[in-house]
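The domain 'SAM-dependent MTase PRMT-type' annotation in Swiss-Prot covers 146-453. Residues or ranges marked as S-adenosyl-L-methionine binding site by Swiss-Prot on the basis of a curator's inference: Q159, R168, G192, E214, E243, S271. Record note (Swiss-Prot) on the mutagenesis of R168 to A: Loss of protein methyltransferase activity without affecting ability to regulate replication fork progression. In Swiss-Prot, the entry for mutagenesis K227 to A states: Loss of FBXO9-mediated ubiquitination and subsequent proteasomal degradation. The structure shown retains the original residue.
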Amino acid sequence: MAAAAAAVGPGAGGAGSAVPGGAGPCATVSVFPGARLLTIGDANGEIQRHAEQQALRLEVRAGPDSAGIALYSHEDVCVFKCSVSRETECSRVGKQSFIITLGCNSVLIQFATPNDFCSFYNILKTCRGHTLERSVFSERTEESSAVQYFQFYGYLSQQQNMMQDYVRTGTYQRAILQNHTDFKDKIVLDVGCGSGILSFFAAQAGARKIYAVEASTMAQHAEVLVKSNNLTDRIVVIPGKVEEVSLPEQVDIIISEPMGYMLFNERMLESYLHAKKYLKPSGNMFPTIGDVHLAPFTDEQLYMEQFTKANFWYQPSFHGVDLSALRGAAVDEYFRQPVVDTFDIRILMAKSVKYTVNFLEAKEGDLHRIEIPFKFHMLHSGLVHGLAFWFDVAFIGSIMTVWLSTAPTEPLTHWYQVRCLFQSPLFAKAGDTLSGTCLLIANKRQSYDISIVAQVDQTGSKSSNLLDLKNPFFRYTGTTPSPPPGSHYTSPSENMWNTGSTYNLSSGMAVAGMPTAYDLSSVIASGSSVGHNNLIPLANTGIVNHTHSRMGSIMSTGIVQGSSGAQGSGGGSTSAHYAVNSQFTMGGPAISMASPMSIPTNTMHYGS
């Protein structure tokens, strides 16, 4: 996702343009032609007015704590000059005017267009600071978290990581272009535009005007792309938080990519919902709804990995120091980490339950405390090691509905899937019910504290855990997930030799009694013989082949309290690999491009 909100640089809208200034190392000068000036006073108890007859050139010199305003005539004569800080009495008037009171007199400045005024007003708010009028974003976010967040999304490399998520970017473009009637000649707001890629898609669909709001320094790069693509007349980049900037008009549709891990991480969805103050009553939002899916899983290997890491602190003599007193705290810390990776669908022990958020109807406050009750009907017997999470979002347009899914049955995205472990696994039998609650409480670190309580209703055994979504464990290795133990119902060795053909060993490895050349490609392609009737009926049980479908055409997976909503397909292919390394400290949906990303050749087909 891209950052939705911290302000840098001058206004980019309307006719205003920015040039380097001289009031300090961070000062910039924005120029707005065609301004009008009216001076108002009440000396001697009588109202006095004086208006400049000619249009003036207004220059704003932006500094860290104040802004210098000057108006010049066509002869470059300065007719008015002042400095505006937090202590200055000033206010907006109507749609395109601003009034400043200095002593006994006030000056009213009218801008040539509403776009010019919005750019000027956004610059002024940034320069004056927001400590006197704290925005919704500032109230809910620690300053240190916001600084780190916007710095992270200000890197071109991070934007590249997200843009190269083929499923993400391609699905957004398809959803917008296939619903072109929702964009043709319409006014669009792009919340957290990042590089501006979604704004360009809206322009491709025929949008008349796109307001692209971006709070990180990426706004400057987005402006460069807008100019180089000759779209300055249609795309207006507005630096700042969507909670703090001003738009000159209401919009027909809002577009954004606000999803984080488990859908809600980074709390950008709240900025997305806040932007509805600019949405017309009949307006739409892309995405329109979001579904969070959760299901119980069994994974003894993952469970043992976490405990093994904590066993470092069990040493009675580490360089002569007894560490064992901290072993319990280490276990708690490791199990507080949600695990970000992907997995074989066959580790799931029941059909998923989903929790839906309708972005057109939801309020920001609805995301401060999210309670998801669940009741799973177990399809397999074994140990339940925790709950697995993923999400789908739908773009519900006038022509078609397009889905973007992060399900484990679908091509991998940079969101992966998320698993939350129990410290004490629960044993459940097929036919049992596992019930409980997953509670997400928003915190000021732009994330959530997760509380999970689950019990097997038939035995009364219960387990719970508290997790910190801000501090996940990135476990994905780039390899295809292994199937769970016990997934073979016929002999894999016999299947390998009973294919009925002769193999050539391309590796040239010499083994007594075997050919010197051996080609196992057909064996690998054929896969193991798995009895699908014995597996979880959750959509695809193997690695997905999407040669038959269009990207973005899948339906939402999972069930709502036992009602099936999955759509299956079969086949085999290789999914994209997103390598994860230690750079991921944000806890947001990001990938590392330290190694080249493998893009499958069969994931996008424009068929039926």
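Every residue, even glycine, has its Cβ placed from backbone N, Cα and C.
Features per Swiss-Prot, on structure.
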{"residue": "Q159", "record": "S-adenosyl-L-methionine binding site", "DSSP (3 states)": "helix"}
{"residue": "R168", "record": "mutagenesis position", "DSSP (3 states)": "helix"}
{"residue": "G192", "record": "S-adenosyl-L-methionine binding site", "DSSP (3 states)": "coil"}
{"residue": "E214", "record": "S-adenosyl-L-methionine binding site", "DSSP (3 states)": "strand"}
{"residue": "K227", "record": "mutagenesis position", "DSSP (3 states)": "helix"}
{"residue": "E243", "record": "S-adenosyl-L-methionine binding site", "DSSP (3 states)": "coil"}
{"residue": "S271", "record": "S-adenosyl-L-methionine binding site", "DSSP (3 states)": "helix"}
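Among the binding-site residues E214, E243, the residue whose Cβ has the fewest other Cβ atoms within 10 Å is E243. Most Cβ neighbours within 10 Å among the binding-site residues Q159, S271: this distinction goes to S271. Taking the Cα atom of each, G192 (S-adenosyl-L-methionine binding site) and R168 (mutagenesis position) are about 15 angstrom apart. Taking the C-alpha atom of R168 (mutagenesis position) as reference, the shortest distance to any of the recorded positions Q159, E214, K227, E243, S271 belongs to Q159.
Across the mutagenesis positions listed here (R168, K227), the residue whose Cβ sits among the most other Cβ atoms within 10 Å is R168.
K227 (mutagenesis position) sits 16 Å from E214 (S-adenosyl-L-methionine binding site), taking the CA atoms of both as reference points. G192 (S-adenosyl-L-methionine binding site) is surrounded by 28 other CB atoms, counting those within 10 A of its CB over all protein chains shown.
Residues Q159, R168, G192, E214, E243, S271 are recorded as binding S-adenosyl-L-methionine; their most distant pair of Cα atoms lies 25 Å apart.
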